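Pulled these features from Swiss-Prot for this protein:
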type	residues	note
ACT_SITE	H85	active site, charge relay system
ACT_SITE	D227	active site, charge relay system
ACT_SITE	S655	active site, charge relay system
MUTAGEN	R337 to A or N	Significant increase (or preservation) of the catalytic activity
MUTAGEN	S655 to A	Loss of catalytic activity
MUTAGEN	R673 to S	The Asp/Glu preference is inverted, i.e., peptidase activity toward Leu-Asp-MCA nearly disappears, whereas that to Leu-Glu-MCA partially remains
MUTAGEN	R673 to G	Drastically decreased but still significant activities against Asp/Glu substrates, as well as detectable activity against substrates harboring hydrophobic residues at the P1 position
MUTAGEN	R673 to A	Loss of catalytic activity
Amino acid sequence: MKKRLLLPLFAALCLSQIAHADEGMWLMQQLGRKYAQMKERGLKMKEYDLYNPNGTSLKDAVVLFDGGCTGEVVSDRGLVLTNHHCGYDMIQAHSTLEHNYLENGFWAMREADELPNKDISVVFIDKIEDVTDYVKKELKAIKDPNSMDYLSPKYLQKLADKKAGKNFSAKNPGLSVEIKAFYGGNLYLMFTKKTYTDVRLVGAPPSSIGKFGADTDNWIWPRHTGDFSIFRIYADKNGNPAPYSEDNVPLKPKRFFNISLGGVQENDYAMIMGFPGTTHRYFTASEVDEWKSIDNDIRIRMRDIRQGVMLREMLADPQIKIMYSAKYAASQNAYKRAIGANWAIKTRGLRQNKQAMQDRLIAWGAKQGTPRYEEAVHEIDATVAKRADLRRRYWMIEEGIIRGIEFARSPIPTEDETKALQGNDASARKEAIDKIRTRYSKFANKDYSAEVDKKVAVAMLTEYLKEIPYENLPLHLRLVKDRFAGDVQAYVDDIFARSVFGSEAQFDAFAAVPSVEKLAEDPMVLFASSVFDEYRKLYNELRPYDDPILRAQRTYIAGLLEMDGDQDQFPDANLTLRFTYGQVKGYSPRDNVYYGHQTTLDGVMEKEDPDNWEFVVDPKLKAVYERKDFGRYADRSGRMPVAFCATTHTTGGNSGSPVMNANGELIGLNFDRNWEGVGGDIQYLADYQRSIIVDIRYVLLVIDKVGGCQRLLDEMNIVP
């Protein structure tokens, strides 16, 4: 092969052909070179109606929801659809035993009944600009050859602010700018974003619909979950972002989705826009090994222990179930994902494929007289090996204690608070106590049970102590051996008995007569301090290994782009707006088994189990089924569709993403992937990978027949 210069990135990619027909989480700027193929697959829209850098398009109806999901605007009054699991925390926050919206659902029959939410946002992408030349020019001014500024969010934000101009945000209310790196720092894009924070809960089905199948069915196809919730964006009277106010009005958006009742058939065109979070497409073989045997294995083991304790307590007490349902669900999602990824690595040859890819690059580089690609691979391999023990200890403390034990987040008094408590200024002492109380209440809130936390802690610490040698333990944890003869239960009981944070009553007693000395000797504070000291120590010891890997990855990815300039390459997901397209299609997971593309309400009833909370069927939904009262939402055969699957390429962050037909009309909401395709974060698996999508007709049926909320249907533009 003749030696070639690396073409400008977008130009090089424009020459490529797709490796797998439906693979790719494509940048919006890459639409032009994918458009012809999309048309061949069935797309009937104009290119500029999907993405128009100089005007409005369907892109303007897609939002980043609450920092980690996707949503879509479906009315001219700012109505937003997303997944039930994306809105779960907000639904839970409004739930009580008296008004249990998690169990019974919530439907605002008037706009005045819509519920405000704390600390929530939706973000529109106003503009996307290629700033690669600008960033690289600025980077040339950096003299340090080992500088990592080319990937530094802080540095890139400085460049974004500089490029946007002085007082940009002041002149443009609600707007902000951000530069993100792609392909390991070989491409840079600047995003202009508009963020709204007055976002109100409008509707949510009962969890028996929105979470039907729960953890048993998570990552599984066939699926029967009505995973949706409804919110509304509010703005000031000029349409600008504003904090919550009764004077705010529903947002009039630039664009919103029409909703199709046409349904789907096998091989129909399907397309998704959204904000995929993280993928590892450019991992080397050693990085795949590390991800599996350290990161995923530890996450699986420690979360399995924690979730086992939580589930037992939730099933034994309805109040605990309300309090811990969101925590359990959040933990389960990453847990199941790790299991699925490891399964794919083991059974689908992903590690071997990455080995073949890097071997091919090394051989190609040698022919070009370019040893730097081989050097990059060797640098990655060596660094992964060097950091293995530190990384294992880091993941154990993160999954086993930081994420696993709630009281590990006990408030550690600041220097200013300590001084205030030592002084004679009563108001300063009160302010210090109030600040400590606020931090205490962040974990010991209405959704906290000290008894559950104790049981989780005993289980987690027992496992942690088996894995970590005594000399590497956080200092306070060494007391398990030194003072309690290895009795973890006695250690945890002692912490709660003697800590001012052991209960609200204990904290109130302390607050009445605050003592710096008591805080300094508090076992929960000492536990938290020693845990975070060790966590920071491990983090700081691992940091020096990051830079050589990131620099080597930049070279490695540049080599792949140069070598395969005649093939498509898309950047790893990083929570930026992307599109993917494919077909509605079933699949065969193994010999003599085929899963069709569509599930129906018949399957919900087949799975019904009144004695298993995961498969309880809502009585209103059951009545609709028994009457066959499906109306205009039924399919051509008269059955009620629930979900379908498609070959689109998605990952975490795509939850809630709009799924469109060939006309750009909304046909469903993406909410999951199948087990067999979860390894798509590393490598797309064409025969197995499927996005799992709740059918929009099921969403509408539930709003109509279960929620009885006709006003929402009247607000949407529903087409045949």
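A Cβ is built for glycine as well, from the same backbone N, Cα and C atoms used for every other residue.
What's the neighbourhood like for each of these?
For H85 (active site, charge relay system), the Cβ neighbour count at a 10 Å cut-off comes to 26, with all displayed protein chains included.
Take the CB of D227 (active site, charge relay system) and look out to 10 A: across all protein chains shown you find 30 other CB atoms.
According to its DSSP assignment, S655 (mutagenesis position) is coil.
Within 10 Å of the C-beta of R337 (mutagenesis position) we count 21 further C-beta atoms, all protein chains included.
R673 (mutagenesis position) falls within a strand when secondary structure is assigned with DSSP. The number of other CB atoms found within 10 A of the CB of R673 (mutagenesis position), across every protein chain shown, is 27.
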Just the number: how many Å between the Cα atoms of R337 (mutagenesis position) and R673 (mutagenesis position)?
9
Determine, to the nearest whole angstrom, how far the Cα atom of H85 (active site, charge relay system) is from the Cα atom of S655 (mutagenesis position).
8
For S655 (mutagenesis position), what residues in its own chain, 6 or more apart in sequence, show a Cβ-Cβ distance under 8 Å?
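Residues satisfying the criterion: G68, C69, T70, T82, N83, H85, C86, N670, F671, D672.
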Reported as an integer number of Å, what is the Cα distance between D227 (active site, charge relay system) and R673 (mutagenesis position)?
13
